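Undergrad: Below you will find the structure I want to go over with you.
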Amino acid sequence: MSRKKTPKSKGASTPAASTLPTANGARPARSGTALSGPDAPPNGPLQPGRPSLGGGVDFYDVAFKVMLVGDSGVGKTCLLVRFKDGAFLAGTFISTVGIDFRNKVLDVDGVKVKLQMWDTAGQERFRSVTHAYYRDAHALLLLYDVTNKASFDNIQAWLTEIHEYAQHDVALMLLGNKVDSAHERVVKREDGEKLAKEYGLPFMETSAKTGLNVDLAFTAIAKELKQRSMKAPSEPRFRLHDYVKREGRGASCCRP
């Protein structure tokens, strides 16, 4: 398989069409989409050669667009920086304005998978901007802050928005972030699990500060999308829920 390469610098995405999960409703399997040639339609795969942040060149076999969504202040930018750079953004909180993105290439079972990860603004005034970016997303990580009950209560509103603007087969995962702040926790783990079960979503708790489950969340999504786009007929189906439960349990000893 010949690998594509892209120079790293900032870029933009192109919108497309939609639908999604309902409480206790079945969700169809997503056939993940790899990058294809420059003649692909605007609502189709990401394009090879699309610029990304940083210097140097990324070599990859397939690429997918992953969006982080949720209320302002839930830690989307910190989670992304932790995964991309292995660092924690401590200090003054600065809200994302509009939308931004970073790229990272993972080795998934011998396949170079490029994740183009979009960090969205959670404030209401930027919603019309972020709506357009839902449409060609292959996966969405929906975050709430375990120390902020309102951000958890708003998850259903986010799911309604996703249902309206995202593709019906988008890969979706629910993340309860900031579990390092145990003394400030107001949303129990069981509440997150219950909501995720109601909507049929994989779920885990994360910490951008300690790194708990951050790599796991993105790796699980990369595995799911890679298999959707490249699964051989004889290859067993990758089960995202089972993988998250199995691998997440190994990190339980580190939970605050």
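Note that Cβ sites are derived from N, Cα and C of the backbone, with glycine treated the same way.
No noted substitution is present; original residues retained.
Look at Swiss-Prot and you will find 72-78, 95-96, G122, 177-178, D180, 208-209 tagged as GTP binding site. In Swiss-Prot, the entry for mutagenesis T77 to N states: Inactive, constitutively GDP-bound. Abolishes location at Golgi membranes. Impairs transport of ADRA2A and ADRA2B from the Golgi to the cell membrane. The structure shown retains the original residue. Residues annotated as Mg(2+) binding site in Swiss-Prot: T77, T96, D119. In Swiss-Prot, a published mutagenesis experiment is listed as Q123 to L, annotated Constitutively activated. Under mutagenesis, Swiss-Prot gives N177 to I with this note: Inactive, due to loss of GNP binding. Abolishes location at Golgi membranes. Impairs transport of ADRA2A and ADRA2B from the Golgi to the cell membrane.
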Undergrad: Which of these recorded positions has the least crowded Cβ, counting other Cβ atoms within 10 Å: S72, T77, N177?
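TA: Among the recorded positions S72, T77, N177, the sparsest Cβ neighbourhood within 10 Å belongs to S72.
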Undergrad: If you measure K76 (GTP binding site) to N177 (mutagenesis position) at Cα, how many Å is it?
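TA: K76 (GTP binding site) to N177 (mutagenesis position), Cα-Cα distance: 9 Å.
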Undergrad: Please report how many Å separate the Cα atom of C78 (GTP binding site) from that of D119 (Mg(2+) binding site), as a whole number.
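TA: Taking the Cα atoms only, C78 (GTP binding site) lies 10 Å from D119 (Mg(2+) binding site).
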Undergrad: Round to a whole number and give the Cα-to-Cα distance in Å for the pair V74 (GTP binding site) and N177 (mutagenesis position).
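TA: About 7 Å separate the Cα atoms of these two residues.
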Undergrad: Determine, from DSSP, whether D180 (GTP binding site) sits in helix, strand or coil.
TA: coil
Undergrad: Whole-number answer please: how many Å between the C-alpha atoms of S72 (GTP binding site) and D119 (Mg(2+) binding site)?
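TA: Here the two Cα atoms lie 11 Å apart.
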Undergrad: Using a 10 Å cut-off on Cβ-Cβ distances across all protein chains shown, tell me which of the binding-site residues (K76, K209) has the largest neighbour count.
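TA: When each Cβ's neighbours within 10 Å are tallied, K76 leads.
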Undergrad: How many whole Å apart are the CA atoms of T77 (mutagenesis position) and D180 (GTP binding site)?
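TA: Between the alpha carbons of T77 (mutagenesis position) and D180 (GTP binding site) there are 16 Å.
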Undergrad: Any idea what the Cα distance is from K209 (GTP binding site) over to N177 (mutagenesis position), rounded to a whole Å?
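TA: Cα-Cα, rounded: 10 Å.
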Undergrad: Within 10 Å of its Cβ, which one of these binding-site residues (V74, C78) has the largest number of other Cβ atoms?
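TA: By the 10 Å Cβ neighbour count, V74 comes out on top.
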Undergrad: Can you count the other CB atoms that lie within 10 A of the CB of D180 (GTP binding site)?
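TA: Within a 10 Å radius of the Cβ of D180 (GTP binding site) lie 21 other Cβ atoms.
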Undergrad: Through the lens of DSSP with three states only, how would you label D119 (Mg(2+) binding site)?
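TA: In the DSSP reduction, D119 (Mg(2+) binding site) maps to strand.
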